[in-house]
Amino acid sequence: MLRHLLRHENNKVFVLILLYCVLVSILKLCTAQPDSSVAATDNDITHLGDDCQVTPVIHVLQYPGCVPKPIPSFACVGRCASYIQVSGSKIWQMERSCMCCQESGEREAAVSLFCPKVKPGERKFKKVLTKAPLECMCRPCTSIEESGIIPQEIAGYSDEGPLNNHFRRIALQ
């Protein structure tokens, strides 16, 4: 399969970036050590177990009528401490802290998708903008207004489309 991908000049850069992402992931796994620097006390449980990192992924860009294009990208993956406890000053109240692994800054890229089934006079390449996180960190989870959420069935993406298998994780064995 690698030989097939390397036949085309455009794919060589993609394969090199993909191999780089795999090597970075392997290095992260091999050099990862348990975090013994976190000393949890009864009053300090806010960062216990935080592990939020930028992770290489393959992002499949899709647009109706165009050939899907896998590109190397990044995503925020990990876990962040969340807790609920009795308030220290008001014992009849509870203190809550919900943290989520989220991006802190993002990068944007323009990618051209090949669209073979266009009408005469239309361009065969569609420019698509994509975003990826610059860095990741544990931040307070934000709520999303329900009115802004469109169910996949209504949007027409239940079986196919850009929301289905949007990111694929690189499998390391």
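The backbone N, Cα and C atoms fix where each Cβ goes, and this holds for glycine too.
The domain 'CTCK' annotation in Swiss-Prot covers 52-142. Mean pLDDT of the predicted structure over the domain 'CTCK' (52-142): 90.
In three-state terms derived from DSSP, C115 (mutagenesis position) belongs to neither a helical nor a strand segment and is classed as coil. According to Swiss-Prot, the experimentally introduced change C115 to Y is described as follows: In allele Z1091; wing expansion defects, failure to sclerotize cuticle.
Classification of T130 (mutagenesis position) by DSSP places it within a strand. A sphere of 10 angstroms centred on the C-beta of T130 (mutagenesis position) encloses 13 other C-beta atoms. Swiss-Prot gives this note for the published mutagenesis T130 to C: In allele Z1140; wing expansion defects.
According to Swiss-Prot, the mutagenesis experiment G148 to C carries the annotation: In allele Z5569; wing expansion defects, failure to sclerotize cuticle.
All protein chains considered, the CB of C115 (mutagenesis position) has 16 other CB atoms within 10 Å.
Spacing of C115 (mutagenesis position) relative to T130 (mutagenesis position) is 17 Å (Cα to Cα, whole number). The domain 'CTCK' (52-142): residue composition by secondary structure is 0 helix, 57 strand, 34 coil, according to DSSP.
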